[in-house]
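J.: Quick paste of what Swiss-Prot says about this protein:
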- Val10 to Gly: In strain: cv. Sorbo (VARIANT)
- Asn42 to Lys: In strain: cv. Ema-1 and cv. Pla-0 (VARIANT)
- Ala44 to Thr: In strain: cv. Sorbo (VARIANT)
- 85-359: domain 'Pyruvate carboxyltransferase' (DOMAIN)
- Ser102 to Phe: In gsm1-1; loss of conversion of C3 to C4 glucosinolates (MUTAGEN)
- Ala290 to Thr: In gsm1-2; loss of conversion of C3 to C4 glucosinolates (MUTAGEN)
- Asn505 to Thr: In strain: cv. Sorbo (VARIANT)
Amino acid sequence: MASSLLTSSVMIPTTGSTVVGRSVLPFQSSLHSLRLTHSYKNPALFISCCSSVSKNAATSSTDLKPVVERWPEYIPNKLPDGNYVRVFDTTLRDGEQSPGGSLTPPQKLEIARQLAKLRVDIMEVGFPGSSEEELETIKTIAKTVGNEVDEETGYVPVICAIARCKHRDIEATWEALKYAKRPRILVFTSTSDIHMKYKLKKTQEEVIEMAVSSIRFAKSLGFNDIQFGCEDGGRSDKDFLCKILGEAIKAGVTVVTIGDTVGINMPHEYGELVTYLKANTPGIDDVVVAVHCHNDLGLATANSIAGIRAGARQVEVTINGIGERSGNASLEEVVMALKCRGAYVINGVYTKIDTRQIMATSKMVQEYTGLYVQAHKPIVGANCFVHESGIHQDGILKNRSTYEILSPEDIGIVKSQNSGLVLGKLSGRHAVKDRLKELGYELDDEKLNAVFSLFRDLTKNKKRITDADLKALVTSSDEISLEKLNGANGLKSNGYIPVPQVSSNV
C-alpha cells in the first residue's frame, strides 16, 4: 500500500541537529520541475509549504524521530501529572465509519504504524465483533504495532477496540487484543432516554445491569484496562449518568467516556456536563474522564477543549476529523490548539504528540480513505500557510508571525520565507518584487513598474500567476502579448482551483 504514496525526504531543523523526516505529498504528474511521474487522485492537495527540500535528504533516513524523552509509566487509570492529556485516536474505528472511507487490512496496519510515529497514547483500531476479517486485522495490529516498544523512549501505544455490551463482542475483542502489550477494551452502551427507549428498549436499571455485567465479564477474560463509554451522553439525564458511571467505576473500569454522539452540545453546555459529572459521580477521581465529540454543528473541537478545561484528561479524535456524518473532533486541530494555547489559557495542559508527523499522517489518511480535506481545513489544508492579499503578503515578508500563529515546521512542513505567497489579483508590488528576486531577477524601479503593470493586467485573465508567467513578463516586458501569456506554461482561469506551487529538488 505504501507504493501508492509519494514519499520525499525533507530536512527538519531542530535544536543542535538536523532530523530527516518523511513528507507524504500528492502531486500532479505534469509538474516536470519536480521530476515526478506518479498521478494522484486530487491535485488540489498540493501544499506550497513544502517548497524547500535538501538535496542531501534523498540519501538520508526517511523517518522523523521525536525528541528523545522517556515516556511516562503507563497506569490505565492514572496520569503522570494533572495537566497531561492523553490522545485517543479513533481514525481506524470511528473514522473508518465515514461513508466511502473504508480501508483494507494492509492500509489499516500502515496507518496504525504512522499513528505510532505520531505518538498517540491510545489507538482504537476497530470493532472485532463485526467480522472475522476485522478481528484478524486487529489481531495483526496488536501483534505488531502493539508490541513495537521504542527502546529510547519506552513508548508503545495502547491498542484498543470497541465492543457492545454483548459477551460475544467482548470475547472477540479479547481474542483480537490479547497479544498487545497494552490491550484495552471499550465497552459502550446508550444512556439517553431516546436511545434506551427506541434502540435498546430497556429501562435505566436494565441498562446499568447490562453494563456492569459486561465490565465484569471483560475483567474475567483478562482485561485490566477497561473503558466504559456512554453513547449519546450529551443528551442523557445528568443524574442517570452519575449513577451508571458510578456503578461502572465500582465494577472496575479505568476510563469513562462522555460521548456527544450526535454533536448537539454547545461548548459551555458540554463543559458544564463534565464539571457536573466530576463533582457528583462516586469514584470519579479514581478513573480518567474522556471526551468524545462529533461535529454535526461544527463544534467538535470547541467541545473537546471545553471538556478538557472542565477536567477531562483523555480526548478522542480522528485524523482530519473524519467520522460518521459530519465527522469527529480533529486530532490536528485539538492537539495544535493545546500546543498553541494550552499553556496560556487552559492551565498548562499538554499532550506528547509528535506534531511534526501531523502532515504525513493527514496525507496518508486522505490517500487511503479517498476523503480529501478542503483547502481551508485548519492545520492541514492547502491554504493554511498561503497568502494572496497584498497587505498580508507584505506582513509575511517582514515577519511571518504577523499573519501566522502556527509554524508550518511544527506539523512537518519546511517552507522558505516566501513559499506561501500566491500571486494573484490581490498581490502587491512588494510580493512581486520579492518573487522575482527569488527567481534571480534584480530589477530597477522603472523595470519593476513596467513588469508590475503587466502583472496587474494579466491577473484580470488568470486567477494565479505562475513563475513561468513572471519570467515571460520580465523578458518580454516591452512587447508582451497577454493573449500569448494566457496560454503560456499554466492553466487558464476557467475551472482552475488556485493551489500553491512547489519548487523542489527530490
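Even glycines carry a Cβ here, placed using N, Cα and C.
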J.: Tell me, by DSSP, whether Ala290 (mutagenesis position) is helix, strand or coil?
T.: strand
J.: Quick check for the class: what is the C-alpha distance, in angstrom and rounded, between Ser102 (mutagenesis position) and Ala290 (mutagenesis position)?
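T.: Given the Cα positions, Ser102 (mutagenesis position) is 26 Å from Ala290 (mutagenesis position).
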J.: Over the domain 'Pyruvate carboxyltransferase' (85-359), what does the predicted model average in pLDDT?
T.: 98
J.: If you count the other Cβ atoms within 10 Å of each Cβ, which of the mutagenesis positions Ser102, Ala290 comes out on top?
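T.: Comparing the mutagenesis positions Ser102, Ala290, the most crowded Cβ belongs to Ala290.
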